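Record features, source Swiss-Prot:
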MUTAGEN   R10 to A  Does not affect methyltransferase activity
MUTAGEN   K26 to A  Does not affect methyltransferase activity; when associated with A-31
BINDING   R82, G110, S114, E133, T164, N184  S-adenosyl-L-methionine binding site
MUTAGEN   R279 to E  Abolished methyltransferase activity
MUTAGEN   R282 to E  Abolished methyltransferase activity
Amino acid sequence: MALSKSMHARNRYKDKPPDFAYLASKYPDFKQHVQINLNGRVSLNFKDPEAVRALTCTLLREDFGLSIDIPLERLIPTVPLRLNYIHWVEDLIGHQDSDKSTLRRGIDIGTGASCIYPLLGATLNGWYFLATEVDDMCFNYAKKNVEQNNLSDLIKVVKVPQKTLLMDALKEESEIIYDFCMCNPPFFANQLEAKGVNSRNPRRPPPSSVNTGGITEIMAEGGELEFVKRIIHDSLQLKKRLRWYSCMLGKKCSLAPLKEELRIQGVPKVTYTEFCQGRTMRWALAWSFYDDVTVPSPPSKRRKLEKPRKPITFVVLASVMKELSLKASPLRSETAEGIVVVTTWIEKILTDLKVQHKRVPCGKEEVSLFLTAIENSWIHLRRKKRERVRQLREVPRAPEDVIQALEEKKPTPKESGNSQELARGPQERTPCGPALREGEAAAVEGPCPSQESLSQEENPEPTEDERSEEKGGVEVLESCQGSSNGAQDQEASEQFGSPVAERGKRLPGVAGQYLFKCLINVKKEVDDALVEMHWVEGQNRDLMNQLCTYIRNQIFRLVAVN
């Protein structure tokens, strides 16, 4: 799945990927590597190292005015990924908000043959770089690339011994404070890991591009995890010699143990990010010992890419609208028909539920309502009804055998007070049980049910419709299917507690203290009316499902009741 839409916001390739056809028409060296299919679509074989090298060199020349040479035996960098890293470093050091005339100093650990990070940083931002390299071939190519782009005054390439990271590289420049360091460490610990034999999930497809890196570029003792730990240990000695330390990671599983290492070492400022481009994802970790640095927020938890959510809908047939129009006469002075009468009844239901709503502008033959639900009142109504029935069931009654015995004989004055109480006539007892003393209030308001009605309410469990309103799971047409928020809802539940479990309580800590906001559209569809409910924002989409089901059931019950 392409990840280009998740690139850094300032990455020039985020919304405008390279135009291979245009580049091929302008650069003959690139043209020889492109392929054109029968539909005229231009493509590139990313498994061909020469094609990948041609693309990198062409993009640097076209978009940045840089001319470089890269040997096929060494790592060929992809431009969008490296540009993502440069932009993140800009965020770390506050480049966008700072005085552009201030000279920024950075270190590139293992700059590679292309020397791409210093070239991009110097060209885009005028940064000064100390670029280190252990490999002879990479060192020679890096120096050549710097010189042929006339950037020797901003980029210093130095050859360092094997396993040299920061400590030895900074011995000669003990007075300079650097703003940052960058590093693209060797990802793998051995050949098997580099080939994905013991590290790659077998379910993943094979890599779509070729790996051309040399031994020192792709492999190190202990892999990237141990390599970055060595940088961390160097930083513990250098501390404020650099404002920010950073490293790119090729494996997500390396991120957590490195963050834990920084925590154990007591590093005060830590952040991380994701680099997304094409079909490749990388991670980066940064830390600082300065108190005055601004720490960029890490990326929020990414959700699976989803199709746009369909609204929850149900249809009100023309025959139903006609019945609703007849019943709506007490509600309106003028006659209401069609979608107007459906909207009128929806507004009445919402008013009864105390759901805030107002009409908003919309298209022709359409009525729109904007809803703000403060509490889950549609569930409360059902709960109150069942609670009332339970209270009626629990009113004490005399046992049947006692009543029968009392009917057969009148009590004598010598009988116990309790028997006398039971023997009182109907005029001396309340209709619902024992007589009330003066000043006592009835426990249940309203008329008491008959024996028949009580037996009918013996099991006051929710009906199927009531369950559907509480559960929010009735499939109101097919568009309701799969409409729950999935991981988003689960996350919200973990943060605020489950809104459904709370049964309509206002959840603390929520701006405005509302459950959700949504938009109801009532549209004319031939002779019928289509009711759509669109999610806007809130705590849990299932609550909107419940309300939609409740409204639908109430409208249909209006017609069913004669």
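Residue positions begin at 1 at the first shown residue.
Keep in mind that glycine also has a Cβ here, set from the backbone N, Cα and C atoms.
Reported as a whole number, the C-alpha separation between E133 (S-adenosyl-L-methionine binding site) and R10 (mutagenesis position) equals 29 Å. Taking only the Cα positions, the spacing between G110 (S-adenosyl-L-methionine binding site) and K26 (mutagenesis position) is 33 angstrom.
The most densely surrounded of the recorded positions R10, K26, R82, R279, R282, judged by C-beta neighbours within 10 angstroms, is R82. Cα to Cα, S114 (S-adenosyl-L-methionine binding site) and R282 (mutagenesis position) are separated by 19 Å. The recorded positions recorded for this entry are K26, R82, N184, R282, and the Cα of R82 lies nearest to that of R10 (mutagenesis position).
Cα-Cα distance from R82 (S-adenosyl-L-methionine binding site) to K26 (mutagenesis position): 24 Å (rounded to the nearest whole number). Under a cutoff of 8 A between CB atoms, and with a sequence separation of 6+ in the same chain, the neighbours of N184 (S-adenosyl-L-methionine binding site) are Y85, G110, G112, Y117, M248. Ranking the recorded positions T164, R279, R282 by Cα distance from K26 (mutagenesis position) puts R279 first.
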